[in-house]
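A.B. asks: Grabbed the feature section from Swiss-Prot, which reads as follows:
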type    : residues  : note
DOMAIN  : 39-145    : domain 'Bromo 1'
MUTAGEN : V113 to I : In os118; 50 percent of animals lack phasmid socket cell and have an ectopic distal tip cell; when associated with K-585
MUTAGEN : K252 to R : Loss of interaction with smo-1 and ubc-9
MUTAGEN : K253 to R : No effect on the interaction with smo-1 and ubc-9
DOMAIN  : 257-366   : domain 'Bromo 2'
MUTAGEN : K264 to R : No effect on the interaction with smo-1; when associated with R-276 and R-277
MUTAGEN : K304 to R : No effect on the interaction with smo-1; when associated with R-313 and R-315
MUTAGEN : K313 to R : No effect on the interaction with smo-1; when associated with R-304 and R-315
MUTAGEN : K315 to R : No effect on the interaction with smo-1; when associated with R-304 and R-313
DOMAIN  : 516-601   : domain 'NET'
MUTAGEN : E585 to K : In os118; 50 percent of animals lack phasmid socket cell and have an ectopic distal tip cell; when associated with I-113
Amino acid sequence: MSEGSGDQSQQRPWASPRQQPIKGIVQPRVLPPFGKPTRHTNKLDYIMTTVLKEAGKHKHVWPFQKPVDAVALCIPLYHERVARPMDLKTIENRLKSTYYTCAQECIDDIETVFQNCYTFNGKEDDVTIMAQNVHEVIKKSLEQAPREEHDMDVYWGKNKKKPAKSDGGSKSSSSKKNDARGPSEAPSEAGSEVSSVTTASAAAPTVSESASVAAKPERKVAGKKTGKRKAESEDDEKPEPLRAKREVAVVKKEVHQPLLPSMKPCLKLLNDFSTKKYQEFAWPFNEPVDAEQLGLHDYHKIIKEPMDLKSMKAKMESGAYKEPSDFEHDVRLMLRNCFLYNPVGDPVHSFGLRFQEVFDRRWAELGDSSSRASSVAPQSAPIAPTPKVAKSSAPKEPKESRKEHKKETTFEASGAKSEDLMQINNALSMIREREEKLKAELAAAQAIKDKLTSVKNRREDNPNEPFPEKLINETRALCTTQVGQNASSSSASSAALRNGRSKKAASARLYGYEFDSDDEDNKMALTYEEKRNLSNLINNLPNNQLNTIISIIQRRERSALMQQQLDDSEVELDFESLGDMCLREMGAFIKTIPTLNGNGDDEKPKTSSNPTSSGATGSKGSSSLESKNGKKKKNFNMSESSDDETSNSRKRRKRESSESQSSSSSDDDSDDEDRPSIPRKSGQPPSTSREWNQSSAPPPRMGGMGGQPPMSRVPASSSTSVSAIGKNNAAASSNSYQAPKPAPVPAPTSSRPPAAPRPPSKPKKTGGASILDTLLPDTFGASPPQFFQSQPTTSATIRSPTESQPGNGEDEQTRIQRMRMEAKRARQKEDEGSVSLSNQMEMMAAFEFDNTY
């Protein structure tokens, strides 16, 4: 580029110097500098009138019509790599100001435009391809340029067509003046005029002059008559072309007459997409797709019904669109064709997305514009007929004015109803889209029905055929999706007219549970512990119950689950993204599920050996304490782990170590085996090493209020159930810590027999658990909260949550609110005098390390 620019500067001494960009734009000079020779030739005129105009009609010419804005396009290195920026608009302005001396200078500037594009952009860039297309058009036009170049007068600007107009005007004015002055002037003047005319045409004798002078008065009258006749004939001939023009204008009005007032906003929207404002992304849709020119041989095989903006405009002008929904259908069809043929990531696909975004926004604004137009139209309606009636003098004219008045009133009435028509058309389009979706769903259901029928027939013949679990899951997913859509659509449509409780309750009853979305309790936000317990319960659900959970999420939160996630084998749910109503409904569904069996996941109630920790006694004691004091101390267990395997292995090692010790301390050791060590309130570890005999085990993981929750929960064993609470508030479990002092443990009367083998199932606390154990199960090792799990029974029947109402006469909502407040107060009071969990864990680990090494 540097050598080429040096050669050009040597050959063209008047070339414009390199300029610095101003706000990212370099505008080359347009006016010729002082002393530069300029001229206008026939070849330059051909470039200005033909070449540049044909290039300006190309759809890819828009990036080259103005100087490059490096700031707006975020290309700061453009002016460093491009020495002489140039554009087609600058070339056109130079031609108009006679900047060039020959056509070759103009052609060099045109070549500079495209060479700059090829230099800065890559070979496969979209702008490079567009530049090649425009360059080919200009080359073809230059092939037809005149070969010989000669000078030519400038015929534009201030001197545009002045000489031709002045000559013709003087001649016509002089002839008219002569015609007008001829009959009114004196005979001598007329004679001189006639003689001058005759001498100009041919030589005449002097006798003819006298004869002409003698006959002048008659010629005056004749001249007057002929002049009048000529004037009348001219007046008669002049209105004829005007009438013809008026007739043509009327024909054009008749062409646009079928355009309804409701279609005027659509026409305006269509014209807006043809402007430069939207051509950045709308240019691929301006004209029909030329598959042969673009090399798209499979386009018409994939796209059965092509559509473009030009075809839509032709249909709009011909009155083919009767409703705005027809216009919207064609726009949607054009965009569907774009998305169907062009894959994701293609530039045309991205242009289609931008076009769709702008169209949706503008289409939503059409209702407001039509309402404003309808509000303005009735104001001007009564004013129009008054001047027509005043001007009417003949009896025929009032009829015409009445007809026009009727037409205006009909158009105004239709304009006033345009908003209603727009809403009706939108509703019709929604119904049509719904019909298409239902047809697709019906086809899918029919296919699944055929498969199920064939499987049923085969199983009747061969009972040993494997069960089609995948087909059953597809059927459930299809049915639950349809139920969710129907429920959401029906509730949305009837929300303004009637209560939607029956619709949602009906959808919930299909799965055997009751859920009232209008209840205030179901709208309350879930706490962190409630979400964690719900997550654990969902993880333990069988596969056949997970489909109902997915259907609830689809019905409540459509954006939470995508079809892509449903196709995968595993679906991850983020509870933070789900709504409170969705989580409450999932909790209501889980409450109706009977007790799970097998794999150690079931949680069955087990009574304690201690009679004071029975369900009735515990419930009475806790209720009496709640009624007297109104608050309860928090039971905090330091030795309870959140891992089942860690807890079982630690207890097994404790039993083995206790059995290996002396018989003199066997009683105490056996008592300590089943009762984990009790840490002190200050957070210090126990004083004896026997309480931490399981030093080889890893430190227990605590499920605390300030840290992350454990992944699983270990319920308390039957021997560590909560005992009854006395008057001094000293009731405590054998493995838990209570303030202000622990409950006394009765001394054993005899040596304890060896511990019996424990069942593999995880034990569970009875109904006598404390309030904190009920509300915060994972923190203190209790069972799940009662509002997420019904009382387990041996039967597998599905029960409604109304069956487990408290029998003490207290409202369920009041009880839950009271329990929450008590738990909050107890947690605040305990946190004030306790050490953080992290410090406790560090001290426990240090103590175990010292005892071990």
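Glycine too: its Cβ is placed from the backbone N, Cα and C atoms.
So, quick note: what you're seeing has the original residues, none of the substitutions.
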A.B. asks: Just jot down the residues in the same chain as K313 (mutagenesis position), at least 6 apart in sequence, with C-beta under 8 A of its C-beta; none if empty.
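C.D. replies: Listed in sequence order: L270, N271, S274.
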A.B. asks: Work out how many Å separate V113 (mutagenesis position) and K315 (mutagenesis position) at their Cα atoms, rounded off.
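C.D. replies: Given the Cα positions, V113 (mutagenesis position) is 38 Å from K315 (mutagenesis position).
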A.B. asks: Among K304, K315, all listed as mutagenesis positions, which has the most CB atoms within 10 Å of its CB?
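C.D. replies: Of K304, K315, the one with the most crowded Cβ is K315.
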A.B. asks: In whole Å, how far is K304 (mutagenesis position) from E585 (mutagenesis position) when you measure between their Cα atoms?
C.D. replies: 46
A.B. asks: Whole-number Å distance between the CA of K304 (mutagenesis position) and the CA of K264 (mutagenesis position)?
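C.D. replies: About 29 Å separate the Cα atoms of these two residues.
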A.B. asks: What average pLDDT does the predicted model assign to the domain 'Bromo 2' (257-366)?
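C.D. replies: Mean pLDDT across the domain 'Bromo 2' (257-366) comes out at 88.
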A.B. asks: Using C-alpha atoms only, work out the spacing between K264 (mutagenesis position) and K315 (mutagenesis position) and round it to an integer in Å.
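C.D. replies: About 13 Å separate the Cα atoms of these two residues.
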A.B. asks: Work out, from DSSP, the number of helix, strand and coil residues along the domain 'Bromo 1' (39-145).
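C.D. replies: So the domain 'Bromo 1' (39-145) is made up of 67 helix, 1 strand, 39 coil.
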